[in-house]
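Undergrad: When I checked Swiss-Prot for this same protein, it listed these features:
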type	residues	note
BINDING	THR12, THR13, SER14, THR266, GLY309, GLN313, GLY410	ATP binding site
BINDING	THR12, ARG82, GLU83, TYR134, ASP244	sn-glycerol 3-phosphate binding site
BINDING	THR12, ARG16, THR266, GLY309, GLY410, ASN414	ADP binding site
BINDING	ARG82, GLU83, TYR134, ASP244, GLN245	glycerol binding site
MUTAGEN	HIS230 to Arg	Increased activity
MUTAGEN	PHE232 to Ser	Increased activity
Amino acid sequence: METYILSLDQGTTSSRAILFNKEGKIVHSAQKEFTQYFPHPGWVEHNANEIWGSVLAVIASVISESGISASQIAGIGITNQRETTVVWDKDTGSPVYNAIVWQSRQTSGICEELREKGYNDKFREKTGLLIDPYFSGTKVKWILDNVEGAREKAEKGELLFGTIDTWLIWKMSGGKAHVTDYSNASRTLMFNIYDLKWDDELLDILGVPKSMLPEVKPSSHVYAETVDYHFFGKNIPIAGAAGDQQSALFGQACFEEGMGKNTYGTGCFMLMNTGEKAIKSEHGLLTTIAWGIDGKVNYALEGSIFVAGSAIQWLRDGLRMFQDSSLSESYAEKVDSTDGVYVVPAFVGLGTPYWDSDVRGSVFGLTRGTTKEHFIRATLESLAYQTKDVLDAMEADSNISLKTLRVDGGAVKNNFLMQFQGDLLNVPVERPEINETTALGAAYLAGIAVGFWKDRSEIANQWNLDKRFEPELEEEKRNELYKGWQKAVKAAMAFK
């Protein structure tokens, strides 16, 4: 009887279940969206029970539609939207408040206060992160400070905290396992990435009782088994977990030091594996844990680009330049260049390496000769320029030159963008056959833990190339184009 690994990809707008076979190929998948709540401007929340319901629904869909039985699932891997925070009652299992999503800015006042008290360097030294509403620590503090009775219950040991992986493992195991993995713990602003434990001093500053926190385990590990009443009468090992970007790095088989991947989604997330050493960034990058496996922890440098695919959506929905995003490629290829036009898509500020939340989107170099095609091409090129900003910061911090860039996400179907990316970086860009690398990474982590796959070398052999984009641009032209981008960013930042 053939067996499979079930990967649960719990994202910001939907939950997906994907069944993988021994060759790392997709057998079946299901997806279900859930509600986004915006109680105030800048706030983003989810209903944690609704997320759980969506996960159960996609698992049921995959099992019933694929025709396999639950006994054929060798293990379950989880990958999740990172930083999103759930606090729930240990006895009843009910969340005390909505899940506060990674995008939500509702803790900006808390962050401002912590920065004013001079804590930024302390958090950075221990966690590799900045004090920012993005991360979980201030979200937990906000819930304890703002939900009636929450702090008292937390101090009595009655409340639990978890990122989405922790919440799902707790629910799937019937409340038996309160755990997280190293990659998710490293995004909380409460975990010391050098000592590999929750940091008492940081917990004290944030006012978060240690009793709320999950046990931190390797990313490839049998955490618990599912309770049978949710899983068709079977106890299935829950055996792997990683935050979505780290999971994509694993799914792209970036196992060696200096290997990197860029995910082109709503924004871009670029990660470079730095091996067993954590590199402290001097250039606006985050230092994070890639995964913990085989008794060792791998670290990564991470750069965040806030606007990527959403810039293409803006051309489609806001400016109505085309009806389907896939048409952006053919429009861009109708012209030889942007004719000097630069689009800086800073709709919500700029991320790595600038970290400027006040700058706004700008367009430079317009003339009477500028056409729709020039504008579309310039917007697509902005994704590649921002990626170069991040890669330059990574190479400066690590003294490692990237040999190839592996790519995934929705925008990688755009051949024009991928070729321009390779040209600009002067590095080959590799697009894999399977674009679902985030879900695949979680499947691999679970599969290794249950012996479905032997080790990372077996997985590396499964990585198959769809297309390699070799750089073709002359150095002089590349430098000239990038200098124009740098001028445009500088001008955009000056205009506030």
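Start at 1 and count along the chain as shown; that gives each residue its number.
Keep in mind that glycine also has a Cβ here, set from the backbone N, Cα and C atoms.
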Undergrad: How many whole Å apart are the CA atoms of THR266 (ATP binding site) and PHE232 (mutagenesis position)?
TA: 36
Undergrad: Relative to the Cβ of ASN414 (ADP binding site), which residues of the same chain, six or more apart in sequence, are found under 8 Å away?
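TA: Same-chain residues close to ASN414 (ADP binding site) (Cβ under 8 Å, separated by 6 or more) are SER326, SER328, GLU329, LEU380.
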Undergrad: Please find which two of THR12, ARG16, THR266, GLY309, GLY410, ASN414 have the most distant C-alpha atoms, given that the record lists them as binding ADP, and give only that distance in angstrom, rounded to a whole number.
TA: 24
Undergrad: Whole number in angstrom, please: the longest C-alpha to C-alpha distance across ARG82, GLU83, TYR134, ASP244, GLN245 for glycerol.
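TA: Between the outermost Cα atoms of ARG82, GLU83, TYR134, ASP244, GLN245, the distance is 15 Å.
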Undergrad: May I ask you to report the DSSP-based helix, strand or coil state of ARG16 (ADP binding site)?
TA: strand
Undergrad: Would you list the other residues of this chain near glycerol - those whose C-beta lies within 8 angstroms of the C-beta centroid of ARG82, GLU83, TYR134, ASP244, GLN245 - in sequence order?
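TA: The surrounding set, listed in chain order, is GLN81, THR84, TRP102, ARG187, GLY243, PHE269.
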Undergrad: Would you mind pulling the DSSP three-state label for GLN245 (glycerol binding site)?
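TA: Going by the DSSP assignment, GLN245 (glycerol binding site) falls within a helical segment, counted as helix.
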Undergrad: How far is it from SER14 (ATP binding site) to ASP244 (sn-glycerol 3-phosphate binding site), counting Cα to Cα, in Å?
TA: 13
Undergrad: Given the binding-site residues THR12, THR13, ARG16, GLY410, state which is nearest to TYR134 (sn-glycerol 3-phosphate binding site) when distance is taken between Cα atoms.
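TA: Going through THR12, THR13, ARG16, GLY410 one by one, the closest to TYR134 (sn-glycerol 3-phosphate binding site) is THR12.
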Undergrad: Quick check for the class: what is the C-alpha distance, in angstrom and rounded, between ARG82 (sn-glycerol 3-phosphate binding site) and GLN245 (glycerol binding site)?
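TA: If we compare the Cα positions of ARG82 (sn-glycerol 3-phosphate binding site) and GLN245 (glycerol binding site), the gap is 8 Å.
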Undergrad: May I ask for the distance between GLU83 (sn-glycerol 3-phosphate binding site) and PHE232 (mutagenesis position), taken between their Cα atoms and rounded to an integer number of Å?
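TA: A Cα-Cα distance of 31 Å.
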Undergrad: Taking the Cβ of GLY410 (ATP binding site) as the centre, how many other Cβ atoms fall within a 10 Å radius?
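TA: Around GLY410 (ATP binding site), other Cβ atoms within 10 Å: 16.
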Undergrad: For ARG16, ARG82, listed as binding-site residues, tell me which one has the smallest number of other Cβ atoms within 10 Å.
TA: ARG16
